Amino acid sequence: MAGMSQRPPSMYWCVGPEESAVCPERAMETLNGAGDTGGKPSTRGGDPAARSRRTEGIRAAYRRGDRGGARDLLEEACDQCASQLEKGQLLSIPAAYGDLEMVRYLLSKRLVELPTEPTDDNPAVVAAYFGHTAVVQELLESLPGPCSPQRLLNWMLALACQRGHLGVVKLLVLTHGADPESYAVRKNEFPVIVRLPLYAAIKSGNEDIAIFLLRHGAYFCSYILLDSPDPSKHLLRKYFIEASPLPSSYPGKTALRVKWSHLRLPWVDLDWLIDISCQITELDLSANCLATLPSVIPWGLINLRKLNLSDNHLGELPGVQSSDEIICSRLLEIDISSNKLSHLPPGFLHLSKLQKLTASKNCLEKLFEEENATNWIGLRKLQELDISDNKLTELPALFLHSFKSLNSLNVSRNNLKVFPDPWACPLKCCKASRNALECLPDKMAVFWKNHLKDVDFSENALKEVPLGLFQLDALMFLRLQGNQLAALPPQEKWTCRQLKTLDLSRNQLGKNEDGLKTKRIAFFTTRGRQRSGTEAASVLEFPAFLSESLEVLCLNDNHLDTVPPSVCLLKSLSELYLGNNPGLRELPPELGQLGNLWQLDTEDLTISNVPAEIQKEGPKAMLSYLRAQLRKAEKCKLMKMIIVGPPRQGKSTLLEILQTGRAPQVVHGEATIRTTKWELQRPAGSRAKVESVEFNVWDIGGPASMATVNQCFFTDKALYVVVWNLALGEEAVANLQFWLLNIEAKAPNAVVLVVGTHLDLIEAKFRVERIATLRAYVLALCRSPSGSRATGFPDITFKHLHEISCKSLEGQEGLRQLIFHVTCSMKDVGSTIGCQRLAGRLIPRSYLSLQEAVLAEQQRRSRDDDVQYLTDRQLEQLVEQTPDNDIKDYEDLQSAISFLIETGTLLHFPDTSHGLRNLYFLDPIWLSECLQRIFNIKGSRSVAKNGVIRAEDLRMLLVGTGFTQQTEEQYFQFLAKFEIALPVANDSYLLPHLLPSKPGLDTHGMRHPTANTIQRVFKMSFVPVGFWQRFIARMLISLAEMDLQLFENKKNTKSRNRKVTIYSFTGNQRNRCSTFRVKRNQTIYWQEGLLVTFDGGYLSVESSDVNWKKKKSGGMKIVCQSEVRDFSAMAFITDHVNSLIDQWFPALTATESDGTPLMEQYVPCPVCETAWAQHTDPSEKSEDVQYFDMEDCVLTAIERDFISCPRHPDLPVPLQELVPELFMTDFPARLFLENSKLEHSEDEGSVLGQGGSGTVIYRARYQGQPVAVKRFHIKKFKNFANVPADTMLRHLRATDAMKNFSEFRQEASMLHALQHPCIVALIGISIHPLCFALELAPLSSLNTVLSENARDSSFIPLGHMLTQKIAYQIASGLAYLHKKNIIFCDLKSDNILVWSLDVKEHINIKLSDYGISRQSFHEGALGVEGTPGYQAPEIRPRIVYDEKVDMFSYGMVLYELLSGQRPALGHHQLQIAKKLSKGIRPVLGQPEEVQFRRLQALMMECWDTKPEKRPLALSVVSQMKDPTFATFMYELCCGKQTAFFSSQGQEYTVVFWDGKEESRNYTVVNTEKGLMEVQRMCCPGMKVSCQLQVQRSLWTATEDQKIYIYTLKGMCPLNTPQQALDTPAVVTCFLAVPVIKKNSYLVLAGLADGLVAVFPVVRGTPKDSCSYLCSHTANRSKFSIADEDARQNPYPVKAMEVVNSGSEVWYSNGPGLLVIDCASLEICRRLEPYMAPSMVTSVVCSSEGRGEEVVWCLDDKANSLVMYHSTTYQLCARYFCGVPSPLRDMFPVRPLDTEPPAASHTANPKVPEGDSIADVSIMYSEELGTQILIHQESLTDYCSMSSYSSSPPRQAARSPSSLPSSPASSSSVPFSTDCEDSDMLHTPGAASDRSEHDLTPMDGETFSQHLQAVKILAVRDLIWVPRRGGDVIVIGLEKDSGAQRGRVIAVLKARELTPHGVLVDAAVVAKDTVVCTFENENTEWCLAVWRGWGAREFDIFYQSYEELGRLEACTRKRR
């Protein structure tokens, strides 16, 4: 402060209000009087008084507003100033008055320099003081470059903050880097708090500046909080708290998120938040300087969800005296990391909902203080715990074991010596690196087997690891580096099949026992290495299953001396680290097998068996070398040469000359193809490394008609020799075009030599010149004018041209040299051994052996006259039989096949997704002969009429070829692939070769040019091979469909007099859909053209050889004539042309290297054209007719509807007629939107999402209804109007516009054609603006909905019912599309829009976005790629695929529905595609975790790599109509057990007991989690007969007539029983009956001798007294049943049930039921549902529709279900359960008597109460099987159950009344007219049922046993009856016209359970889950878990697809 005392603070720092409004005058006075400036008086400028007068004059001028005068005075003053100091003082005057111009003048012209000391009169300081931002900017920019005057900047900043100049503050901080946290100080001064920018801003009340500073690096300090408490609080409350509405339980309140982080707050004042404490949901106080907190944080914040206290100085949190003070029970996340806590606050243990706790980087020595933690519940919901970077030495099990939901634990960087014992929780991630762990617990696999994925125990002191670590089934990442491991557990016991990364680096692997390195170590052996002595070899081996999953393996820094052999089998490895193993000197050749390995670390290794130069090239080269060694690769010099060219050009002669060196004597016949071998020796003087090259020569000839067939012999990596006749000159050059285009189309990038023959026919004297000319012509064909390669043609340069004379043999030697030289330079791209030259390439020995085997097979078949093709299975067998075969995987087999194709050994066409790809042709000659049959057909009417042949006639041509019915599909695919026969309908094919080259009659006579004609010309640089054939086939399909539409409309429409009606044609790949439809008069088509005439016009398409711009070209011309000027036919044709090019010939959409498009469209002006038609001289046409470029039309169409022609500007041409496809004139008028009724804005708030290709989807309203508008934006370029006509920019914009119009048209057409409830409907279209309106999805996309719902649950985030419905609706939409031959191609959750999440709604989703959908046109689809991860593996460039690609994507969408996650397999498209093709799929979880067994199985079926194995959408739809699909959750195998018991109440656990005495054990299964929580826990004792859990007690009865009572506490095992009771007989069943008194109940134990023991229990403890009820005594004394009556036999009590609201207990007594009155504990009534020898086995009480109780019972002999009304004891219904197909059975329910009968004390055995089941007869005969005859009023009176005769009687017995009264009545089952079909539909796969019963040889008795009901379960308001065969009958009670009836509403049967034996028991757990247990002959048990659906759920399920069916039908009718 010393510096301050010498001079008073400047006026700037007077922060009080009275001095703050300082004017420039006062400021200037102060500036002048502020003391000596330190400058000497100027010698020239006069005295200081004069200077003062000058400055005063300047100021006065500024004050008057006379800036001009002030500037003159300033300039004058400058002239008189000598020093910079004086000039600086002058500069401060205009700076003070904000005169920017004068400031610039002084700085630039007068070179005034700005001083950098922050004095009061510094111009920058003055400008900052007065807030002149522009002046400040100018002044600071005048400073020299490197200068950074920080003191000046800080002074100006503090000043501007105090004065309130936000603009200056922003400029200083953001542009010039002033530090908001620095004090403003001058030289030799100390900082003062008032000069801190934030302090100054707050003190002077400049709130906006204070906030700006706080957001840009300023912080609160204690002075600010003390001196300005209220402003500070105001700032914190106003700017650092965000609001959002609170949940509905707090109406009107807003939730507050307090974000006070990174403010360096020294404390938090209670006053800041006490009044809002109940609204705070998020409190972030991280990165402050807090050492204490107010007591309200966090314990008193009742709504707090998230708390972040990280990065402070907290030693503890506020204490609490009792748990009552902790009211923040809703807390979900706490972050308290980077503090100074020594233990976690005990209050945390009361936060029962806490999910995430981060406490890393503290000083924790204990987790919690045990002595302070009292009556805590524990963090049962905690999912993530991070306590890394602390000082913990142990983790107490006491606390950890309460973390029941923990899935992530991080205890890295502590001092743990022991890892805690595992406990029951779903732990997924465990990190414990950098501790002092010496051992690990061995029970990890018990609790975490199916959960733990990521484990890190690196950098510890582990000497061994337990086997359990490698038995974690879900384990993906295991890091054990930096330990002391010398061995791993034996690999044969590992089960970690999903392990991806294993890091074992920096261990002791390979060291022997003494710890010394030895030459031969005990740790590893390699194959073939023998060991001496008896030493047991301990080998590091990895299990075989890791080859599918392990990707990264680190073995570096160990003591290995060999690479473990099993490492070489890990074929998925991508990274392998072997460095720093000093003993490792060799790499095994087997490493070469690892095809995916890209990182091989051999750092510091001396590898002796790989040459050094190869090691330098890196891992790829090393692996290639090892692979070649391993596979005994040999150099191969065999290649394929294909000689082609027009007929009779001298091909065969040329070949003979090359082979023999002389001209042939015999002329060869016209064979289509000849094959021969030729070896070419190295010419003298060649430097090539190979001695010779061997060719498999295919000489392809034959008549010109066979030219299309010959393309099928063109393959990659072959040398093509195109032969032509020089003597024919230019004509022959033109003919070369066909061959060159063909070669490039079928074998892109092939090497082609063009050889001219007949050289001797050119005169010698003109020869050189003539040859040069002809060569130029050939090159002009293949190269563009700029010299670059022409698109569509092979890469031919002058080096590839040669001439030869076959007579004089001139040029033959040169040709040999050329062939040898070219061959030696050909590369083998994509080889398994690495890129190498083709000649002399290394080929695995096994490939060569396979080649020999294939050739031998081909010769054998030739001898036997057998078919010359192999199926894929036959080829695989051939591979397997080849000696020393090492071809193991699919990719290697493909490489071998490629080699066979490249060498001419095989022909194979892998570019279809299935079918043709499964055939391998051995002999091209044979194949050619087969195809020749087709070409031998003449266009006779008998077989092929108009070039179209019926499929059966085409099949007839197969007879005798060897193609069978099984391979006919492949044959047809082959014909279509090479355009030999193209499908034009389901049963007919077009044979293009039969079409005439010109129309058969004069078409010009039919065409009269009139004013009603428009034309379109397509100019193409080349016409691709197959273009016309495919175009005509598509046209024929479309025209046929058009006729069909007309025919249907005639039938359907009553009166429609329009000539052009709506025609929905979804054409081609791009699914364009023109509405053009006419009635054809004549259709004429030929090889390159088609003409259709109709009333009032015609349309024609033909090839045109137009020669515009004197450039080679072909193309097509379209003419459309219409008297009514409806030119929609033009749109119809152009749609087809564009789509065909898009899908099959995309090369045409490219440009030449000089930028000219390969294809251009022109539109001749119709006005000029009509005028020209009047002329007679055709030569004038080109000059007189204007050709509009399509680009001009498109660009004009964006702005207006007319285009002007330069030849008649006064007569504009309407674009709607010229380019009808752009204006959608072929669409019905009703589809065009009225723009006046469309309300939409394109601001950001209205954007719903981005479509493909830059389209944007907006929220809008049309006619008052919300809609989604998809807008196609055409790019705008700056100054586009000024762009010259012919520029690249114009072309780019036109291309973009064309693309937009094209995609708009395609998608709108597609949507218009589709009408289905699960597909988004088109509302209308608009051209200006270019958009269409769709239905608006209220809830956005499925992806968004899933991501919002997936946070809370691990699987099925939308719940099972909604998930089922959504999956069903997607499948239904797909089935509809596939029925329409449309392949969606881009199905994913983003393209599925959600309408409703209410399961009761009929429609929940709709499919959208058909941007890349394709129509398959009977030929499959080609091209388009969907979204990586969803896209099927077979979609690759140039591969033809079918609708099964959508089923693959559907599988991925199912994955999303089940997991809530996207199917992520990587970030790069190539990486994802590779993984998918290898069969790698996203990991979901075990079925018992996911709990939607059928949907998961369907998902896996859909994403099968082979398309033919995927289901059809239609079959998926029918599968999902079975309720089993939705209700079956999972099965769980439980091993050998002896008894099963379930829990009562809300618990999800079931218990198995096994063994007896010392080996007795129990297993606890949690059915909710699908998890065995306790596995075979030992609990010695006698065999358990019965068990009951009541509250916290478990009662178990054993076979030694004892009851043991155990107390249940947490996870504690059952050790010693709390109490033991004796009983007179073995207990067979228990029942707990609550009593009115609190905490007391009765336990009834039914005994084997018929007694019932009653134990009163108070507070969990049974009283000493126990009473017995004797059934025998009651029967005799009360019900007068004699002792000799069969009903008095000692029957065990099998079932007991509490009835009549707990006032009675009904229990079984043989065939009868006895009723106990709970009040008096006496038997008061007997009921007789059955007759002896039947025994009641199950009793259950449920409520019926009116809410009254009914009791159901079941017996073991008659197998019938009896229903009693509980209050009247009246028998109401009986149903026989032994019906094989009970679905939709009904039985009457007797109405109640008005008065209940008096209590019956007698029981007559002859006439039991109610309807007796006395008349049941069971008969068995050979013919009829088992028959059960029941004489009662049931609709299931007669059932024959023989293996095959069950159905007919069943159907006969069914009367119409057995069907539901209405299709959608409550809990009804939909039905079809055909009962049998309908049964098939609802019985879980009727076919599978049939197979289970009918196809197994089963005697009648076994069959009837399978139909025996096992138990009755009351599930919600339904009765479920499981039967021994494994199916479950579901029965509901329903009203029907006043009366009640029972009906079987479903039969559930899971075929998956068949192998598990018979159903033995069942139970309902937690009221909503049904568990059935199955036992097989080995006493192995399996649990089947079902969703316990009630009537409501079944109702929703059935209605969902009934309603969808109804809506589909309505849509069809509407159309």
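Every residue, even glycine, has its Cβ placed from backbone N, Cα and C.
Positions annotated as domain 'Roc' by Swiss-Prot, on the basis of sequence analysis: 632-826.
Its own atom aside, the Cβ of Lys651 (mutagenesis position) has 24 Cβ atoms within 10 angstroms in the protein chains shown. Lys651 (mutagenesis position) falls within a helix when secondary structure is assigned with DSSP. Among the mutagenesis experiments that Swiss-Prot reports, Lys651 to Ala is described with the note: Loss of GTP/GDP-binding.
Remark: Tyr971 (mutagenesis position) has Leu958, Phe963 as non-local neighbours, by Cβ distance under 8 Å and separation of at least 6 in sequence. Here the residue is the original one, but Swiss-Prot notes a mutagenesis experiment at this spot, Tyr971 to Phe: Increases RAB7A phosphorylation, likely by blocking EGF-mediated inactivation.
Experimental mutagenesis is annotated in Swiss-Prot for Thr1061 to Ala, with the remark: Slightly increases phosphorylation of RAB7A.
Among the mutagenesis results in Swiss-Prot, Ser1064 to Ala has the note: Inhibits phosphorylation activity and blocks activation by phorbol ester; when associated with A-1074 and A-1075. The residue drawn here is the original one.
According to Swiss-Prot, the mutagenesis experiment Ser1074 to Glu carries the annotation: Phosphomimetic mutant which increases phosphorylation of RAB7A by 2 fold when activated by phorbol ester. Phosphomimetic mutant which increases phosphorylation of RAB7A by 2 fold; when associated with E-1064 and E-1075.
Record note (Swiss-Prot) on the mutagenesis of Ser1074 to Ala: Inhibits phosphorylation activity and blocks activation by phorbol ester; when associated with A-1064 and A-1075.
Looking at Swiss-Prot, you'll find the mutagenesis Thr1075 to Glu noted as follows: Phosphomimetic mutant which abolishes phosphorylation of RAB7A and blocks activation by phorbol ester. Increases phosphorylation of RAB7A by 2-6 fold; when associated with E-1064 and E-1074.
Listed in Swiss-Prot is the mutagenesis experiment Thr1075 to Ala, annotated as follows: Inhibits phosphorylation activity and blocks activation by phorbol ester. Inhibits phosphorylation activity and blocks activation by phorbol ester; when associated with A-1064 and A-1074.
Quoting Swiss-Prot on the mutagenesis of Trp1144 to Ala: Abolishes phosphorylation of RAB7A. In this structure, Trp1144 (mutagenesis position) is part of a helix by DSSP.
The domain 'Protein kinase' annotation in Swiss-Prot covers 1242-1525 and is backed by sequence analysis.
Look at Leu1248 (ATP binding site): DSSP puts it in a strand. Here Swiss-Prot flags Leu1248, Gly1249, Gln1250, Gly1251, Gly1252, Ser1253, Gly1254, Thr1255, Val1256, Lys1270 as ATP binding site, drawing on sequence analysis.
Annotation source Swiss-Prot lists active site, proton acceptor at Asp1386, citing sequence analysis. Under the three-state DSSP scheme, Asp1386 (active site, proton acceptor) falls in the coil class.
Applying an 8 A CB threshold to same-chain residues 6+ apart, the list for Leu1248 (ATP binding site) reads Ile1257, Tyr1258, Arg1259, Ala1268, Ser1340. In the predicted model, residues of the domain 'Protein kinase' (1242-1525) average a pLDDT of 82.
Taking only the Cα positions, the spacing between Gly1254 (ATP binding site) and Asp1386 (active site, proton acceptor) is 17 angstrom.
The Cα of Val1256 (ATP binding site) lies closest to that of Asp1386, out of the recorded positions Lys651, Trp1144, Asp1386. Looking at Gly1254, Asp1386, the recorded positions in this record, the fewest other C-beta atoms within 10 angstroms of the C-beta turn up around Gly1254. The Cα atom of Trp1144 (mutagenesis position) lies nearest to that of Asp1386, taking the recorded positions Lys651, Gln1250, Asp1386 as the candidates. Around the Cβ of Gln1250 (ATP binding site), the same chain contributes Val1256, Ile1257, each under 8 angstroms and 6 or more positions distant in sequence. The separation of Lys651 (mutagenesis position) from Asp1386 (active site, proton acceptor), Cα to Cα, is 49 Å.
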